[in-house]
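First up is the structure itself, then whatever we jot down about it.
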Amino acid sequence: MSNRKYFGTDGIRGRVGDAPITPDFVLKLGWAAGKVLARHGSRKIIIGKDTRISGYMLESALEAGLAAAGLSALFTGPMPTPAVAYLTRTFRAEAGIVISASHNPFYDNGIKFFSIDGTKLPDAVEEAIEAEMEKEISCVDSAELGKASRIVDAAGRYIEFCKATFPNELSLSELKIVVDCANGATYHIAPNVLRELGANVIAIGCEPNGVNINAEVGATDVRALQARVLAEKADLGIAFDGDGDRVIMVDHEGNKVDGDQIMYIIAREGLRQGQLRGGAVGTLMSNMGLELALKQLGIPFARAKVGDRYVLEKMQEKGWRIGAENSGHVILLDKTTTGDGIVAGLQVLAAMARNHMSLHDLCSGMKMFPQILVNVRYTAGSGDPLEHESVKAVTAEVEAALGNRGRVLLRKSGTEPLIRVMVEGEDEAQVTEFAHRIADAVKAV
């Protein structure tokens, strides 16, 4: 891993007004990116955003920086992250830029780049942009300055793309669906996609005001969706996060259906249709029930580190076409280049329509194991608790007791002095007791 100063695993992110998410930094970032990308030939960059109020300020700053470097900006307006990846490909733009902090609150924002083919920018290009940031900002000759324009049909183009991933011979006319768009970037996309495919749609979380993105709605908080599905006696609910790269579903009984279950349904349907190539990639946090259910179907399963970037890397390494995180990032490389909540949701709906089965019944082949997560704070600088003999001994005892019907995962938080203790097994009471036993051992260090 390179020692980049600004770019993390998912672009540049932070609180608006605090470095680096400030207008002056973002202007210079636009200029530096423009200088680097202009070397590659194309003169246009796609810029999309979610519905945060700060998006207006940041897209203006980016556009000014790009123009100073001689590149033109094409604005999409509020648009899901995967839509920007798609439009970057179809417009043959040199790059796409998304202004979003995904599932974070409105006061955060971030900048993420896509390359010309709709995938993440290569590390070398990000490093070149950072190197350019160290230079004094300059301006091309007036005649060479970049321009700005809007892609007026951006939403329509992406809606048609999404619909094209749903089989022509199927219809959603039998389904009543509640869709929750998190007051985010899918608010004008997802309801229209579902309606045009025939569904009876009830939309919530579709009234963005700049500050209500992800606020008690969307994929990170499905309580409002669960309540509405039950109240409307709907067949199911679908929730997206603020930038539309995650999807979580709710069955007609109000049960949450997470990314693990969604991947199970899509992988099993792919197998039935003879379209599954290779296996499926999850993460260290993927439920053991997923692994066992896929094993019963004869589908290979591999675990990547937590993070959709690492899931994609493992998929590419294996040559597999499907991967997911339990948080709802689902990557289907036969359809898209990045996690796409709408496209993933449509594949589940296709399985429902083709098999005339409810979402609840499609999930029935996979038994979710209870997963207990305990966060333990430790004193930074006092050594690594995970290396302590007492912690290792208790962990070994628990692993021996669980055998091959459970798992223990201990990992450090990347952002604060926390040890995350996760224990998974068939018996919830036993798993809870084991998790707290390990947590107590960590605290005692």
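Just so you know, glycine gets a Cβ as well, placed from its N, Cα and C.
For SER100 (mutagenesis position), the same-chain residues that are 6 or more apart in sequence and have a Cβ closer than 8 Å to its Cβ are LYS49, ASP50, ARG52, GLY55, THR81, ASN109, GLY110, LYS112, ALA185, GLY242, ASP243. Annotation of the mutagenesis experiment SER100 to Ala in Swiss-Prot: 2% of wild-type activity.
According to Swiss-Prot, the mutagenesis experiment SER100 to Thr carries the following note: 20-fold increase in the non-specific phosphoglucomutase activity towards glucose-phosphate substrates (non aminated). DSSP assigns SER100 (mutagenesis position) to coil, not to a helix or a strand.
For SER102 to Ala, Swiss-Prot lists a mutagenesis experiment annotated as follows: Loss of activity in the absence or presence of glucosamine-1,6-diP. Neighbour list (SER102 (mutagenesis position), Cβ cut-off 8 Å, at least 6 residues apart, same chain): ASP10, THR81, GLY110, ASP241, GLY242, ASP243, ASP245, ARG246.
Under the heading active site, phosphoserine intermediate, Swiss-Prot lists SER102.
DSSP assigns ASP241 (Mg(2+) binding site) to coil in the three-state reduction, placing it in neither a helix nor a strand. Annotated Mg(2+) binding site per Swiss-Prot: SER102, ASP241, ASP243, ASP245, in sequence order, evidence recorded as similarity to another entry.
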Note on Mg(2+): the CB centroid of SER102, ASP241, ASP243, ASP245 has further same-chain residues inside 8 Å, namely ASP50, PRO80, THR81, SER100, HIS103, GLY184, ALA185, PHE240, GLY242, GLY244, ARG246, GLY341
